[in-house]
Amino acid sequence: MPKVTFSGSAPTLGVHAPPALDPRQPASPPPAASNGTHARGFSPPADMPTWSGTEGVRFDFNDGCRVLLPDGDWTVRLRDMHTDTPLFDAQIGAGVVTSTRKHFVPFLIEIDAGGRRVFKHLFDAHGKPVLIQFEAQRLGEALGWFGYAVKFQRQHRCKLTCSMPAPLIALLRPGYPDIEFVTPELVKPECYYATYRLGRFAGDEAHAYQPSAPQLVGAHRSAAYMLGVDPREAPPRIELTDDSRPLAGPYVCIAAQSALRCARWERPGGWRELQRFLTAAGYRIVCVDSPSPDVADESSALADVAYSLAPDTPWTERARWLRHAACLIGVPGDLSWLAWAVGAPVVLISGFTHPVSEFDTPYRVINSHACNSCWNDASANFDDADASSCPRHAGTLRQFECARLVSVEQIKRTIRSIPGIAC
């Protein structure tokens, strides 16, 4: 698999957005017909590299390393300076050299002509505008990814812009005044020195976007490897405009819903028994996942005894409820990530994911005697798009046993281990 591709037909060089443009200036949304934003929230790079070099060379790092060459006879070399690995060394004419690796690599570009060095550039984002794009459908995981974007900003001292859905911006912007936040349709790709995309990239066997698969290192830590920063997790700083306590008395939040059936805790009578346990201890139950009346499963037993937030409750309001809760009891999903982000103890009922998959919590509940961790097993062919997927035991009595065999007593013991809990 070649590490660098070369296209021999160079676009016509002309007036193109210069690096001096400030991506922090307000931008108006492009017309709907010209909005090239992908459904996942990723904006395509500018048609031509955005930075000007000597001898008519243009370059940037907005889709991996891109080097545009005018007419001439050039010797182009690209090197990964972290691993000291040569990636490309060839004599070419007019064209575009583009690396196949799109995640962060500290590229060195060297160009010779006529036996002399005419251009040299080592990646250096200090003081330069950098864009990090967050996949739109991964709101919870994006909270885990964001800490690595902050590490990238601090490591490279760049002018960071983060593109993400509006609910995430409302949650994160108050805590990070030195970072520019934009929704995907407001991205101006011609302004940036470098761009990186954080998301899940199924089928990326060439590791073009993610050098380490989420199944191996964790859904959030994969972003650390995409950005080349310390993989130790760090929750984001969440500053709420209204951080008052929503209830005077003690309460526990519950997030039992999931689009994936394998994520749900379907132990017969489990949620009802857990509700009685918490109520007897004096805790009110608040369903922060706004359970749908159209979904009938074991968690439906909570409908008549719990207070449920409205379906249109903003993320900032859900964060307020979670921050002041004694704990969240939930399954893997967006609201578990949100609880982690605001510092609430998370009793995470799991099974289909290995503990490496999500944030670290001492209150994870998993039964290792049951089938488990199929999401992390490449041979299991787990299908995220199939809401009823049980890759190992579909159609048998063992289907979804991973979470179902988590007992109420195991969850109770975990809850009692939380400091300050009176159960």
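Each Cβ is built from the backbone N, Cα and C atoms, and glycine gets one as well.
Keep in mind it's a predicted model, so treat the numbers as computed, not measured.
These come from Swiss-Prot:
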- H324 to A: No effect on iron binding, localization and actin tail formation (MUTAGEN)
- C371 to S: Loss of iron binding. Enhances oligomerization. Loss of BimC and BimA polar localization. Loss of actin tail formation during infection of host cells (MUTAGEN)
- C371, C374, C390, C402: Fe(3+) binding site (BINDING)
- C374 to S: Loss of iron binding. Enhances oligomerization. Loss of BimC and BimA polar localization. Loss of actin tail formation during infection of host cells (MUTAGEN)
- C390 to S: Loss of iron binding. Enhances oligomerization. Loss of BimC and BimA polar localization. Loss of actin tail formation during infection of host cells (MUTAGEN)
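Sequence-ordered, the extra residues of this chain that approach the Fe(3+) site, with Cβ no more than 8 Å from the Cβ center of C371, C374, C390, C402, are C262, G351, F352, A370, N372, S373, A380, P391, R392, H393, R398, Q399, F400, E401. Taking C374 (mutagenesis position) as the reference point, the recorded positions whose C-alpha atoms are within 10 Å of its C-alpha, out of H324, C390, C402, are C390, C402. A straight line from the CA of C371 (mutagenesis position) to the CA of C402 (Fe(3+) binding site) spans 5 Å.
Under DSSP, C371 (mutagenesis position) is assigned to coil, being neither helix nor strand in the three-state scheme. Counting only the Cα atoms, the space from C390 (mutagenesis position) to H324 (mutagenesis position) is about 35 angstrom.
DSSP gives C402 (Fe(3+) binding site) a helix state. With the fewest other C-beta atoms within 10 Å around its C-beta, H324 stands out among the recorded positions H324, C374, C390, C402. Taking the Cβ of C371 (mutagenesis position) as centre and 10 Å as the limit, one finds 20 other Cβ atoms among all the protein chains shown.
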